[in-house]
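Here Swiss-Prot flags G42, A43, S44, G45, C46, G47, K48, T49 as ATP binding site, drawing on sequence analysis. What Swiss-Prot lists as domain 'ABC transporter' is 4-237, and the listing cites sequence analysis. What Swiss-Prot notes for the natural variant A40 to V is this: In strain: DSM 65. Annotation of the natural variant D70 to G in Swiss-Prot: In strain: DSM 65. Listed in Swiss-Prot as a natural variant, A74 to T is described as follows: In strain: DSM 65.
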Amino acid sequence: MQTLKVSDVSLIYPGHHKGAPVTALKGVNLEVKSGDFVVALGASGCGKTTLLNLMAGFMAPSAGQITLGDRPVAGPGAERGVVFQKHALLPWLNVIDNVEFGLKLQGVDARTRRERAVKNLALVGLQDFHKHMIYHLSGGMQQRVGIARALTCDPAMLLMDEPMAALDALTRETVQELLLQIWQQTDKMYFFITHSVEEALFLGSRLIVMSPRPGRITHTYELDFNRRFLAEGNARAIKSSPDFIEMREQILGIIYGDERAGEQEKIHA
């Protein structure tokens, strides 16, 4: 079992034009283990994406440490796949060549690349679109290609930064359900960022709520709505259930309370 640990991590940005430094994250502690689906929620500017970038190795913390297994995270690595809000696919390549691209950069042989790509395109329901060009696909299908590409490199962890933010409501629900089915079939660590409380509750096995800057984890919830969906198959019934609605209102109260507190701090600063 793999574990990614965030240990007392802080990040401070230097001030611009002789301005004061900005503390984006302060004293963040988090563990993500194989099979976890951790969702981060919080107001804009609370440091969710900053935390993901640190976990991905795109940035280094100002204090504290991030480790994967017994090794420090010192930069990007194939063991951590990233899916962005904008898909970052290569428009001059067709679907299957996009999915194979990461493995090609790693020097993996053509037969192995193709086998893995075919497997993961089937996993995201795109087994009939291998030769289609990216610009011929809908937004939801493009994001599914991005997920397949990340999975094809067989990372221990999948980091997802609001991958459904630009999708329409119906497509978003479809991709959410697909993502849970993939989670059920793969023993990986998932870290997912969203601004949607409903999405966070539906997807996460654990939900962390972050405070306004400096970002800290203020609340943690263990959830089972995702497992209920996988067992029952009725997303609408789960999202309209009394316990789901009660939890949603509780989380909204926390986030809106934090936003108001942050606004008051700015007013009195």
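Including glycine, each Cβ sits where the backbone N, Cα and C put it.
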Out of A40, A43, C46, A74, which of the recorded positions is least crowded by other Cβ atoms within 10 Å?
A74
Select the closest residue to A40 (variant position) from the following recorded positions, measuring between CA atoms: K48, T49, D70.
K48
Same chain, 6+ residues apart, C-beta under 8 Å of the C-beta of S44 (ATP binding site), given in sequence order:
H195
Write down the Cα-Cα distance for G42 (ATP binding site) and D70 (variant position), rounded and given in Å.
30
Mean pLDDT across the domain 'ABC transporter' (4-237), rounded to an integer, is what?
93
Helix, strand or coil: which one is T49 (ATP binding site) in, per DSSP?
helix
Judged by the number of other CB atoms within 10 angstroms, which among G42, G45, G47 is the least packed of the binding-site residues?
G45
From the Cα of A74 (variant position) across to the Cα of A43 (ATP binding site), what is the distance in angstrom?
28
State the Cα to Cα distance, in Å, between G42 (ATP binding site) and A74 (variant position), rounded to an integer.
26
Select one residue from K48, T49: among these binding-site residues, choose the one with the most other Cβ atoms within 10 Å of its Cβ.
K48
Alpha-carbon distance [A74 (variant position); G47 (ATP binding site)] in Å:
19
Other than its own, how many Cβ atoms are within 10 Å of the Cβ belonging to D70 (variant position)?
6
